[in-house]
Structure formats: C-alpha cells, structure tokens
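Chemist: One structure coming up, written as structure tokens, with questions to follow.
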Amino acid sequence: MARRSSFQSCQIISLFTFAVGVNICLGFTAHRIKRAEGWEEGPPTVLSDSPWTNISGSCKGRCFELQEAGPPDCRCDNLCKSYTSCCHDFDELCLKTARGWECTKDRCGEVRNEENACHCSEDCLARGDCCTNYQVVCKGESHWVDDDCEEIKAAECPAGFVRPPLIIFSVDGFRASYMKKGSKVMPNIEKLRSCGTHSPYMRPVYPTKTFPNLYTLATGLYPESHGIVGNSMYDPVFDATFHLRGREKFNHRWWGGQPLWITATKQGVKAGTFFWSVVIPHERRILTILQWLTLPDHERPSVYAFYSEQPDFSGHKYGPFGPEMTNPLREIDKIVGQLMDGLKQLKLHRCVNVIFVGDHGMEDVTCDRTEFLSNYLTNVDDITLVPGTLGRIRSKFSNNAKYDPKAIIANLTCKKPDQHFKPYLKQHLPKRLHYANNRRIEDIHLLVERRWHVARKPLDVYKKPSGKCFFQGDHGFDNKVNSMQTVFVGYGSTFKYKTKVPPFENIELYNVMCDLLGLKPAPNNGTHGSLNHLLRTNTFRPTMPEEVTRPNYPGIMYLQSDFDLGCTCDDKVEPKNKLDELNKRLHTKGSTEERHLLYGRPAVLYRTRYDILYHTDFESGYSEIFLMPLWTSYTVSKQAEVSSVPDHLTSCVRPDVRVSPSFSQNCLAYKNDKQMSYGFLFPPYLSSSPEAKYDAFLVTNMVPMYPAFKRVWNYFQRVLVKKYASERNGVNVISGPIFDYDYDGLHDTEDKIKQYVEGSSIPVPTHYYSIITSCLDFTQPADKCDGPLSVSSFILPHRPDNEESCNSSEDESKWVEELMKMHTARVRDIEHLTSLDFFRKTSRSYPEILTLKTYLHTYESEI
C-alpha cells in the first residue's frame, strides 16, 4: 500500500455530476484526455473551466465517436451536451427515438428508416443496429433471461477478440436489500446473481456518497487518498469549492489517483465511454455499447461502463421502502435485459464479463428527523457546515483566531440524552473509515445516527412551499450501517458459476477489473488477490511479503541487582528461592509457540530491533526501540477461568532478566506523570497458575495507558476475552500498540514518533489493537481448527478520556463493548498501522488469508 499523500497530486481525471439542476452525469471517453502543462506524468486535465460553444460541422457518421474532437471542431461524443460543444445536428442524428427501442411483430422486416431509434430490418444484424429484441420477436429466439443457467467454462468469443470485454453496469443508490425483491421485480438481475458470482452485499467507502464511491470504484483508493472526499468540499490551498452545481468540479486538480480507463489506455487497452450525459436515454447508452462491440478489432474497446441515476433518484424522493420503488427497479432490470439480449444477439453472451454494481445504499430519512447545531452552539453563523447525513464543520472566516475546533467539540459532546450525532476531531474518527488524511476533510466531523440529518439551524432545512419535506430517503452514513450496503454481481466466463462469496469493500474491485483485462493495477488501497475466489482462473497470484527484521532470542541472564524499576515486587516473593525458579521459567520455550502462535509469528516489515520472549501463557515480540511489545499473542480455551490478582501484585512490576535494563521501562516515569498509568498486553486475570501470574507482571508485558483507557482495556481483558472464548470454543488473541500521530493510517517511523513525543523515552501509543481469531465452525476448538477461520479485530483509540461514550460514568458493562464495536477494523488496517504481517503459517491458501484479513465484522443485522 503506497502512502496516501502520494495520490494527492499525481494522475488525474475529471468526473462530472448528474445532480438535479445540472445537465450532466459522470463521463469519460477513452481518448478524451489531453496532456496539461505543468504535470510530469499521467493523464492530464480534461476540460477547461469555461465551455466552448462552436457548433459548426455535422454529426453525420460521428454519433458517439470514441475520440473527442478538439476546438474549433464541434463534438459528437457522449459528453458534448455537458459542454455545449455538440454539432448543431447532434440531437437530430444521435438522439433519435422514433418508433421506440423495441421490435414488434409489425416491424419485422421493415424497410430501413434512418430516423428510427433502432432497426428491425433484415439487414440490421449485419449493420449492428438492431433493436435488442430483434431475434426474439422476428426470428423466434428466446430472451436471455428465459434460458437456463449455463456454466461458461471458457470464453466463447468471435475471432479478433484478444480478451473478453468487460462491461461495468453501475447503478446509483441500489440498496443491497432491494435484491430481496427477487425475480418477480428484477428477473434479469436475479438471473445474473443466481448464475454468476455474488456477495450478500458490498461495502461502500465512507462517506457513503456518490462521487467518493464512484471514484473509489474507478481507482481502488479511499476518498482521503484520491481527494474526492464528498459531493461538495472546500480546498484551503486552492481556496476553491467543489460542488455539484459549479464548474470547479471540471478542474483536473481535484482528482487524484489513476482510474481504470487510464490504467487501460496506458497499457495499450482501449477503453470505451465510462460515463454519460444525463440527457442520453438509458436505451441509447445500451445500444451504443452494443454498436461499439461490433467495431473493427483495432477500434473496439475492451472495457465499457453503463451508469444509471436510478434507483437513487426515486430512493431520495420516496424512501427505500416506498411502494413507488418497484417501478424504478423494474426499469433498471429492463435495461439489464436489453443489454443481455443484445449480447446474445451478437453472440457475445458467452464472451463478455459483466459486473453489476452499486455505489451505496439508501436509508429512510425525512426533514422531521434533523438535529440543529443552533440548539448546541451560540455562534452557528460563524461556522460553515456541510450538512445532511454527516456533518463537516469549518470556520466561515479564514484566519479566524477565535475558531477553536476543540472548544466546538466540547460544546457538542454528550449535551443531550437523545442526541443523534457524535462529534469527532477527524483524527479521532474510527480508523476503519480512513477519513482524516486530507486537507479537504475539515477538522470537525459529525457522525450522524442512521435515519437522521444535521443542519445549522431550522432555516437551513429546505422544504416545499406546502411545508412538506421534499425527500424521504438519503445516504452518507457510516459505511458499516446495513442500509448503506450495496450490490455486487459478477457474471461471465471469468467469474465463477453459481457462487456466493463473503461481503467485501469496494476498494477491492479495481484490482479485480484489472485482472479481468490483463492489466497491472496502479498503486491503490485494495489488497490484490483478496478477491481471487470470485474468479474461475487467476492471473495474479499474491505472495507473502518478505520479513525485513528477524527477531533476537535472548540468551543472556541479567542480574536481578542490575534493575531499578522503581516499582518491583520481587521482595514480596516467598520463599526467596522461588524468585530464581520464576526467572528460570522465562527461558523455557516448550510448546509455547505452538500453543500461542497458532498462525505463525508475525513478521516485522521495517528495520528495527526486537526480541522473542516466551512465557507459559503468552508470547511477545518485544521492541528494544519502543520499550514495549510490538505484539503479544495468547490462546484462551473455552474452559479458561478468570482469576483474581493477589494484593501484593496489584501495583508493582517485575524486571525481566532476559532484557537489558537499558531496554526496560521504568516506573518512575509513570510516578512523575499523574496523567499516565500502565497496563498489560497479556491479562494477568487469565494466568493458568499462580506461578504463571508472575510472568504477566513482567516489565516487558507493560505498556503506557491513560487511566481512562485502562477501564476499557481491563474490561476487555477481564470480561470480553473470556466471553468470546466461551462463545467461540476458544480464541487466539494478538494485541499491541499503534503509533499513528500523523493520522495517515500507516505505521509511524521511529523518527516520526520522536517528533511527537520529544523528551520522553517511552512513546505513548495513539491506539491499541487486538485481533481475535477462532474457528468459523464453533464446534472445533481454536487450537485444533482445520477449516475456515473467523476473525474480529479492533483498533481502540488511546485517549485520556472516555467522552466518546456518553454513558462512560456508568459501569463498563453498559458501554465498553459498544465502543469496541464502533472501532471494529480489518486485520489489514492493523497491518498498515503497525507494519506487521499476520497469519503467516496456516494450512489455508494465501488468497484465503488475504480474504480473512480484509474482512470487517460490522456487528450489524443481516441485510
């Protein structure tokens, strides 16, 4: 994974809006890109800030040409309407609708009429312009949807096709639960799903808005990486605002990363139109794609995309549960049927790969459920709020010395018992959101409760003159919320037959699309190979990363007298010779590794120094640089008991004679800092014997912790670990510190950490992680699992207060587990934040392990 900052100003492409009041939708044509001055590499700018309007010339023979005509010539491509640059006869020649989009019995064998939208004449097959149902109505063939499922074991393409073409059929606002309507409403989509490869849902990126997610699908990047952090945004360096109704969105400087069509063209693979002007009917878009598929070999693109503004438009208007949603879904399905019938008519239905995919879901939302910041703040006129299903706050006035994000956060935190949003400084947002490392993301962020909106004040809520709300649905919420999930279906010769796969995140699709086209992906946030199980054959075979630093295995026994920790309790060990026995135990490897490192030793992927420390109940990789473990691993059986801690061990720490005193923490640092305490990575409560309990109080098991965070950590170790072990027939737990002071989602180097903890020998982690693994089949114990694994991971923010949980004054049982669920994470997120590599020694294939690493336990109900 490349550092996100590298994507901020590299390869670019414009993406265009389709919002109400703007006469365009997302669009790109393969040869549209022209090199801009001042850029060293990559596809430079598309379009200037001002449209040109020369309309001289004609579209005769040029409708939907793949190459954009440059000034002073007029244009006939799919986006000329958006830039008022079409030839004068574009509508007349290219947007024909006469006699509709289908053949009827009375049209079969008709005399060709060039005014018709599509043809039913005897020569239409040869000319590639038949209506998509021509062979069904006029030749007695069956509709594609009426044919039985067939397993396409190899692509059956006409001569001249170098690779199976890829068609991406993207639908806006398609909530995953819409698929439950089944074949009665969507027979064509249901057939794609049942005959091909599908997931119960696909997770969008946050925010669950259209622009960020469509561009993520195209690039494999998080919004903080590609720069499109919302449908509207302000860039403080540009001092400019990007929004749906303005022309600034046409400026190339907003768009980072390398989208699929540029990846294709840079590697010699032709790409067709990805986006369409909204005035072009869906049927015309399908017919155009089908006509492009009949082009000569040297002109024919290998990748195409169709985009539908539905069902998003209707979902906003009627809400996701409105009975009015049935017709828009039927219309989308009808278009899918036209595509598949058209492919069958061209004998390409066993050749082409089709991806049917959404950008986000839809939730039931109305004006009546709106939180107003004026009920919390007295100065709402001094702030700018990006409102709606999430809130982003900045000062209305630049260089406002009185603007204090922390003070605003304090005034918005836990002020009402029925508060429907939670304020965060962006660096404190759950790491799984990947929504902090971009200057366009404001310092203050409001996570809004599902089904609610946030606005500055009542006057900011737009209603109809009648006073009624003009919308019943919206999206943008936390991307783990089930209503925000969307659809994924893959169908064709390269996808598996009748296969259901686990849910995944849309950052992974870019790599899959590259694999389908035989392309090498540009750097992206996906994990290449994690979706290999979708495909019949895999062109990319991932390999495990090489270990950079191998550990030391301490052999020297330091003298007890060498240590002055300032908190030792060894003088309380009775009898005195027992101390020697306890220390000798520390050099006994025994079966520790087999018992506590069930999936192999984590690899360190950067240069450092660390030691492997064995104990009866756990194993650690101890950092000589950070003076704490990088990881600690232990296995807890279903039968494990939670025991109490003896009084004489509650406030002391033992020296570890295997580690030099100079590489050991000192308790005096904690005694001198009343704001800091310490905790343990292996929980003393789970020690298997009184002797083993002494190992848990070794200084090498100690980590710095704020007293407030210790409440979270102790409850997790004392109660939740045992709970999970009981529920899952045993678990393996790996925990450790995270350092992400610059909140870029990547491991901080030693030099970077020193910048933030100057003057301290013990760096304070920004987060702590925990990876909890068991057998997916709970009838098998964790340490004897021979089937698929199940994993739950957490990245817990290490903060000096628990104000994120408004009921943190209550018993931990009332709030800690909910806090942890909010900060659920993928193993892959933890790997990026620690530069560690987990699960290196298992009987599972490496792609299967990558699938496990990219899984997110959402703790949401079923879709």
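Every residue gets a Cβ built from N, Cα and C, even glycine.
Keep in mind that this structure shows the original residues, not the substituted ones.
Under its mutagenesis annotations, Swiss-Prot gives Ser170 to Glu the following note: Reduces lysophospholipase activity by about 70%. Here the residue is the original one, but Swiss-Prot notes a mutagenesis experiment at this spot, Thr210 to Ala: Loss of lysophospholipase activity and ability to hydrolyze sphingosylphosphorylcholine. Residues or ranges marked as 1-hexadecanoyl-sn-glycero-3-phosphate binding site by Swiss-Prot: Thr210, Asn231, Asp312, His475. For Thr210, the entry in Swiss-Prot reads active site, nucleophile. As annotated by Swiss-Prot, 1-tetradecanoyl-sn-glycerol 3-phosphate binding site applies to Thr210, Asn231, Asp312, His475. For the published mutagenesis Phe211 to Tyr, Swiss-Prot gives the following note: Reduces lysophospholipase activity by about 70%. Under its mutagenesis annotations, Swiss-Prot gives Ala218 to Val the following note: Reduces lysophospholipase activity by about 50%. Among the mutagenesis entries in Swiss-Prot is Asn231 to Ala, noted as: Strongly reduced lysophospholipase activity. Record note (Swiss-Prot) on the mutagenesis of Tyr307 to Gln: Reduces lysophospholipase activity by about 70%. Residues or ranges marked as Zn(2+) 2 binding site by Swiss-Prot: Asp312, His316, His475. In Swiss-Prot, the entry for mutagenesis His316 to Gln states: Loss of ability to hydrolyze sphingosylphosphorylcholine. The structure shown retains the original residue. Looking at Swiss-Prot, you'll find the mutagenesis His360 to Gln noted as follows: Loss of ability to hydrolyze sphingosylphosphorylcholine.
Just tell me what is around each of these and how deep it sits.
Modeler: Within 10 Å of the C-beta of Ser170 (mutagenesis position) there are 22 other C-beta atoms, taking all protein chains into account. DSSP gives Ser170 (mutagenesis position) a strand state.
In the three-state DSSP reading, Thr210 (mutagenesis position) counts as helix. In sequence order, Asp172, Gly173, Asn231, Asp312, Asp359, His360 make up the list of same-chain residues 6 or more apart from Thr210 (mutagenesis position) whose Cβ falls under 8 Å from its Cβ.
Within 10 Å of the C-beta of Asn231 (mutagenesis position) we count 19 further C-beta atoms, all protein chains included.
Its Cβ placed at the centre, Tyr307 (mutagenesis position) has 22 other Cβ atoms within 10 Å.
A sphere of 10 angstroms centred on the C-beta of Asp312 (1-hexadecanoyl-sn-glycero-3-phosphate binding site) encloses 24 other C-beta atoms.
In three-state terms derived from DSSP, His316 (mutagenesis position) belongs to a helical segment. Counting only same-chain residues at least 6 apart in sequence, those with a Cβ under 8 Å from the Cβ of His316 (mutagenesis position) are Gly173, Met362, Phe471, Gln472, Gly473, Asp474.
Residue density at His360 (mutagenesis position): 32 other Cβ atoms are found within 10 A of its Cβ, drawing on all protein chains shown. Look at His360 (mutagenesis position): DSSP puts it in coil.
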Chemist: In three-state terms from DSSP, label His475 (1-hexadecanoyl-sn-glycero-3-phosphate binding site) for me.
Modeler: coil
Chemist: Can you grab the distance from Phe211 (mutagenesis position) over to Ala218 (mutagenesis position)? Cα atoms, rounded to a whole Å.
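Modeler: So the Cα of Ala218 (mutagenesis position) lies 11 Å away from that of Phe211 (mutagenesis position).
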Chemist: Checking the contact step here: among the recorded positions Ser170, Ala218, His475, which have a Cα within 10 Å of the Cα of Tyr307 (mutagenesis position)?
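Modeler: Of Ser170, Ala218, His475, within range: Ser170.
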Chemist: Please find which two of Thr210, Asn231, Asp312, His475 have the most distant C-alpha atoms, given that the record lists them as binding 1-hexadecanoyl-sn-glycero-3-phosphate, and give only that distance in angstrom, rounded to a whole number.
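Modeler: With Thr210, Asn231, Asp312, His475 as the binding residues for 1-hexadecanoyl-sn-glycero-3-phosphate, the largest Cα distance is 14 Å.
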Chemist: Determine which residues of this chain, when Thr210, Asn231, Asp312, His475 are set aside, have a Cβ within 8 Å of the centroid of the 1-tetradecanoyl-sn-glycerol 3-phosphate site's Cβ atoms, and list them as they appear in the sequence.
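Modeler: Once Thr210, Asn231, Asp312, His475 are set aside, the remaining close residues are Asp172, Gly173, Thr208, Lys209, Phe211, Asn213, Asp359, His360, Gly476.
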Chemist: Quick one: which residues besides Asp312, His316, His475 have a Cβ within 8 Å of the Zn(2+) 2 site's Cβ centroid, in sequence order?
Modeler: Asp172, Gly173, Thr210, Phe313, Gly315, His360, Met362, Gly473, Asp474
Chemist: Taking only the Cα atoms, work out how far Ser170 (mutagenesis position) lies from Ala218 (mutagenesis position), in Å, as a whole number.
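Modeler: Checking the Cα atoms of Ser170 (mutagenesis position) and Ala218 (mutagenesis position) gives a distance of 11 Å.
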Chemist: Among all protein chains shown, how many Cβ atoms are found within 10 Å of the Cβ of Phe211 (mutagenesis position), not counting that one?
Modeler: 26
